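To start, the structure itself, in structure tokens.
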Amino acid sequence: MQRLATIAPPQVHEIWALLSQIPDPEIPVLTITDLGMVRNVTQMGEGWVIGFTPTYSGCPATEHLIGAIREAMTTNGFTPVQVVLQLDPAWTTDWMTPDARERLREYGISPPAGHSCHAHLPPEVRCPRCASVHTTLISEFGSTACKALYRCDSCREPFDYFKCI
């Protein structure tokens with residue numbers, strides 16, 4: 001996420017707050033800023049440029065989210081606005097805020113374990129319901145491409161795990 005310098009125009013702070021209200025359509029308890037999808041907010045002349053990185057390049061919600069950003073900006077008088085799709089570097093779960101990880105757990109989805117640079121290591125996947133680490137992978141593919149399906153061996157409940165990407 002862009003660090004806000006003390007010399008940033010006051011509207012930049014307002015825009016970050018505005019964008020932090022746009023929910024992710026697949027996980028509505030998280031916003032696009034919680035996930036780290038908004039990379040930067042820049043004033044360019046009389047308008048605004050928003051850097052946006054989807055969670056993966058084929059994400060079906062990309063156009064919807066770009067439209068939501070444009071609508072929020074326009075509705076609140078921040079025009080003209082240009083949303084720049086930034087695919088490099090690719091989005092990573094490392095960009096998620098700590099608060100987002102906790103809200104995932106409260107929502108019933110086990111948050112990503114570890115960091116993306118260690119994604120090849122088998123993670124200790126904790127059950128979001130009972131906090132047990134005695135879990136079993138059922139399927140690499142869960143309800144969305146970024147999730148895997150697990151079952152807790154302690155409470156026997158199935159749950160989604162947000163893959164470390």
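Glycine residues also receive a Cβ, built from the backbone N, Cα and C atoms like all the rest.
G47 (variant position) is surrounded by 13 other CB atoms, counting those within 10 A of its CB over all protein chains shown. For the natural variant G47 to E, the note given by Swiss-Prot reads: In strain: W.
Variant annotation in Swiss-Prot: N76 to H, described as In strain: W; the structure shown retains the original residue. DSSP assigns N76 (variant position) to coil in the three-state reduction, outside any helix or strand. Cβ environment of N76 (variant position): E14, L18 lie under 8 Å away, each six or more residues apart in the same chain.
Secondary structure from DSSP puts E106 (variant position) in a helix. A C-beta separation below 8 Å, combined with a sequence spacing of at least six in one chain, links E106 (variant position) to V29, P128. Here the residue is the original one, while Swiss-Prot reports the natural variant E106 to Q with the comment In strain: W.
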